[in-house]
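Novice: A single structure is presented below for examination.
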Amino acid sequence: MASATVDFGIGRILSVLENETLLLSGVHGEIDKMKKELLIMKSFLEDTHKHGGNGSTTTTTQLFQTFVANTRDLAYQIEDILDEFGYHIHGYRSCAKIWRAFHFPRYMWARHSIAQKLGMVNVMIQSISDSMKRYYHSENYQAALLPPIDDGDAKWVNNISESSLFFSENSLVGIDAPKGKLIGRLLSPEPQRIVVAVVGMGGSGKTTLSANIFKSQSVRRHFESYAWVTISKSYVIEDVFRTMIKEFYKEADTQIPAELYSLGYRELVEKLVEYLQSKRYIVVLDDVWTTGLWREISIALPDGIYGSRVMMTTRDMNVASFPYGIGSTKHEIELLKEDEAWVLFSNKAFPASLEQCRTQNLEPIARKLVERCQGLPLAIASLGSMMSTKKFESEWKKVYSTLNWELNNNHELKIVRSIMFLSFNDLPYPLKRCFLYCSLFPVNYRMKRKRLIRMWMAQRFVEPIRGVKAEEVADSYLNELVYRNMLQVILWNPFGRPKAFKMHDVIWEIALSVSKLERFCDVYNDDSDGDDAAETMENYGSRHLCIQKEMTPDSIRATNLHSLLVCSSAKHKMELLPSLNLLRALDLEDSSISKLPDCLVTMFNLKYLNLSKTQVKELPKNFHKLVNLETLNTKHSKIEELPLGMWKLKKLRYLITFRRNEGHDSNWNYVLGTRVVPKIWQLKDLQVMDCFNAEDELIKNLGCMTQLTRISLVMVRREHGRDLCDSLNKIKRIRFLSLTSIDEEEPLEIDDLIATASIEKLFLAGKLERVPSWFNTLQNLTYLGLRGSQLQENAILSIQTLPRLVWLSFYNAYMGPRLRFAQGFQNLKILEIVQMKHLTEVVIEDGAMFELQKLYVRACRGLEYVPRGIENLINLQELHLIHVSNQLVERIRGEGSVDRSRVKHIPAIKHYFRTDNGSFYVSLSS
């Protein structure tokens with residue numbers, strides 16, 4: 001993991017030195033000297049590692065690690081110096097001009113002090129650089145250097161890849177179904193060359209599965225020529241061609257050309273084309289990292305009429321999804337199910353007999369170990385092999401309690417570690433930081449997309465790209481980590497976008513170990529041992545900390561934290577906050593904290609504050625001093641009003657104050673807004689405003705906040721209509737708009753709204769006297785929710801042709817007896833029909849809503865039978881009937897009922913009902 005280590009040292013410093021505040025403030029002379037020397041050091045360290053710093057000798061390894069550790073510590077010092085400088089600059093510039101002369105001496109003193117500190121850092125950098133050069137030229141060091149070699153992890157993994165061709169049967173679990181599917185694709189009758197990509201995270205069994213297929217008799221009989229080529233991460237295309245030629249000739253039992261190693265690129269291509277031109281061949285390219293390989297190699301693999309196939313394994317979804325040609329496809333590897341994982345582990349841990357497991361009472365702890373592997377075949381097999389030598393329950397329990405240590409130190413688990421490090425080292429530097437930051441969260445924690453993105457932005461992990469919003473860049477980072485199988489998507493929203501992620505247990509263990517080694521992240525949990533944990537935090541200075549158990553005032557003594565997360569419901573005291581002046585992100589979501597200390601406002605660098613789902617009732621009075629704050633999330637907290645002076649937080653981008661009214665006794669006031677503070681409309685950079693009471697000043701000036709993309713207002717009154725529409729028409733980037741009237745009889749006057757082209761999600765709660773004329777202009781709309789509209793006319797005609805509509809929710813939206821869906825709604829996947837008290841019939845014409853997957857019918861008591869035409873919805877997966885009439889339910893209950901044949905194609909049908917004993921549901925599926 002040398003590249004990662006260099007990145008976290010010198011790479012971090014170079015990134016920090018791009019800070020624009022510094023460059024604008026007249027101290028860039030020291031910076032230029034730093035950057036030049038650091039670039040030389042970076043090249044030296046990378047070259048040293050390449051020639052022997054990867055573990056070839058103890059001397060080179062220790063020197064390498066020492067130099068990098070020193071530069072990493074300097075990086076942290078520079079970050080702190082810059083933050084301190086930013087504090088002084090802001091204090092000076094924010095003064096009224098009349099007071100600047102008074103504060104000028106203090107500002108100049110601060111600037112001089114910072115320049116001195118940077119000068120001292122420069123001296124330290126020069127000292128480290130001189131030490132490197134001195135040791136590099138020493139005789140002992142030169143003797144220790146070896147000729148250039150490939151990365152140790154990569155070489156080890158390549159050997160394992162080759163050995164997969166000689167798999168043992170007890171390693172093959174859970175492959176029958178995917179094997180049959182893939183062989184069927186390889187043997188398909190299409191004459192053109194087809195590429196089949198097998199994609200999955202490192203250690204998921206891609207290579208084992210592919211090797212089993214490659215060696216199968218059906219494949220051997222079908223193809224004339226075969227080649228298995230393991231692709232080095234730093235491959236040379238000529239070497240790939242030579243390996244391929246050797247494989248083809250060896251499989252054909254033919255003499256390998258004597259001149260092979262003297263041939264150049266063109267001759268190698270010609271020889272391959274000549275050999276394969278009239279043959280049906282299969283090539284397996286194992287462990288492909290980039291699409292660039294295909295661009296280079298495809299010219300040598302003839303696309304003839306004989307049905308040749310290319311199979312490749314990759315960890316990267318971008319590689320698997322590349323357009324390789326007509327008929328090409330990808331197969332995503334699924335992790336092993338619980339029973340399959342147990343079989344594989346048992347085969348390795350108890351090769352003689354499972355009886356040993358039972359007689360020695362090992363099964364409970366063994367199953368816990370298997371559970372930690374979360375279906376990852378490589379981890380299961382490696383751990384099973386290691387445990388096969390351990391006979392006593394105490395030994396097994398020790399391994400379970402120290403699994404993180406075992407992964408990083410036990411030689412028998414080296415392959416697991418090496419494969420994961422290969423994926424990690426391949427990440428660009430910004431993605432390395434973002435990935436390791438995810439190890440802050442507890443194992444199996446559900447990490448939400450927006451939360452991650454905003455925390456990354458607060459830490460300045462997101463590299464600026466001209467013309468692209470930081471949110472979009474961060475989103476691309478997240479997608480890239482998913483494509484590379486470093487994060488797993490565990491929740492998608494109905495619109496096909498990832499909503500929540502998790503990190504595989506094994507990857508999390510390794511990521512956390514790297515984070516601790518790099519003094520980047522640390523966790524304070526049940527594995528932390530009181531004084532030792534405190535000493536670790538104080539002495540090693542990790543920048544980001546997650547507290548996962550109850551903390552005492554003296555349990556954390558670090559002062560240089562940039563992130564503090566509390567992921568525990570235990571009681572916490574905030575005595576440590578006064579010492580955390582460098583904090584950039586404070587996340588207390590779902591913690592037991594009920595009061596914030598006044599010292600919070602001294603955290604000048606704070607950019608992200610998450611108080612959602614806490615018991616906090618108010619923010620400090622001087623909250624406006626947090627001038628760098630970008631995100632404030634008080635969702636589902638007890639905060640009803642923001643403090644005065646909020647308008648001074650000019651950098652604020654996300655203001656999220658949505659609250660549920662837990663004690664409401666009606667179907668209307670279930671959402672509570674936050675009371676608006678004066679001048680809040682002066683927050684010109686605000687992008688998210690969710691959710692606020694509609695008050696006259698805000699409504700009239702809302703149009704000043706032209707960067708808003710998400711707006712949620714409650715307590716809207718009829719007289720707001722014209723001003724509200726005028727303001728909204730000035731905002732051209734709205735993607736989410738939610739308007740709720742003050743009560744269910746108060747009309748929403750929104751006919752004059754015209755700036756609707758950008759809206760993707762629209763929720764209107766309030767009486768509509770007519771269908772807005774602009775409904776049919778919502779060409780980008782994916783969600784439409786109408787609640788309490790009480791329309792006398794059918795709105796369906798105005799929205800049925802909207803091309804991107806995925807989710808439609810009607811809640812007491814229509815007063816007529818008949819709801820008819822004609823041709824249209826071609827992309828609709830979710831339909832909700834709720835509380836239509838006059839509704840007696842729903843008709844779905846043939847061809848309408850062809851893609852519908854979920855249908856909810858709730859509290860429509862007048863509806864006595866399922867929608868006519870429901871039998872035509874062949875993609876419908878779920879039908880939910882909630883508090884509907886007994887007549888409707890009985891018509892589809894059980895075989896032989898009147899309408900049973902119309903719903904028999906639906907996999908899941910559920911009926912929800914209430915009795916005096918509570919709420920229940922039953923399945924009506926066949």
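Positions of Cβ are set from backbone N, Cα and C atoms, glycine also.
None of the substitutions listed is reflected here, since the structure keeps the original residues.
Among the mutagenesis entries in Swiss-Prot is S43 to F, noted as: Loss of function. Recorded in Swiss-Prot as a mutagenesis result, P105 to S carries the remark: Loss of function. Taken from Swiss-Prot, the feature domain 'NB-ARC' applies to 153-467. According to Swiss-Prot, the mutagenesis experiment G174 to R carries the following note: Loss of function. Annotation comment: Swiss-Prot describes G200, M201, G202, G203, S204, G205, K206, T207 as ATP binding site, evidence class sequence analysis. For L301 to F, Swiss-Prot lists a mutagenesis experiment annotated as follows: In rps3-2; loss of function. Quoting Swiss-Prot on the mutagenesis of G766 to E: In rps3-4; loss of function.
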Novice: For the recorded ATP site, enumerate neighbouring residues of the same chain (Cβ within 8 Å of the Cβ centroid of G200, M201, G202, G203, S204, G205, K206, T207, site residues themselves excluded), in sequence order.
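Specialist: Residues close to the ATP site, other than G200, M201, G202, G203, S204, G205, K206, T207: T313, R315, I333, L376, P377, L378, I419.
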Novice: Could you measure between S204 (ATP binding site) and G174 (mutagenesis position) for me? Cα positions, answer in whole angstrom.
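Specialist: Distance between the two Cα atoms comes out at 11 Å.
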Novice: Cα-Cα, whole number of Å: G202 (ATP binding site) versus G174 (mutagenesis position)?
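Specialist: With distance taken Cα to Cα, G174 (mutagenesis position) is 17 Å from G202 (ATP binding site).
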Novice: Measure from the Cβ of S204 (ATP binding site) and count the other Cβ atoms within 10 Å, all protein chains considered.
Specialist: 26
Novice: Rounded to an integer, what is the Cα-Cα distance in Å between L301 (mutagenesis position) and G205 (ATP binding site)?
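Specialist: Taking the Cα atoms only, L301 (mutagenesis position) lies 26 Å from G205 (ATP binding site).
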Novice: Fewest neighbouring Cβ atoms within 10 Å: which of the recorded positions G174, G202, G203?
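Specialist: Least crowded of the recorded positions G174, G202, G203, by Cβ count within 10 Å, is G174.
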Novice: Distance check, please: Cα of G766 (mutagenesis position) against Cα of G203 (ATP binding site), rounded to an integer number of angstrom.
Specialist: 54
Novice: Does G205 (ATP binding site) have same-chain partners at least 6 apart in sequence with Cβ under 8 Å from its own Cβ, and which are they?
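Specialist: Same-chain residues close to G205 (ATP binding site) (Cβ under 8 Å, separated by 6 or more) are G174, I175, I333, P377, L378.
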Novice: In the predicted model, what is the mean pLDDT computed over the domain 'NB-ARC' (153-467)?
Specialist: 87
Novice: Near K206 (ATP binding site), which residues of its chain come within a Cβ-Cβ distance under 8 Å, counting only those 6 or more away in sequence?
Specialist: V198, V199, G200, T313, T314, R315, I333
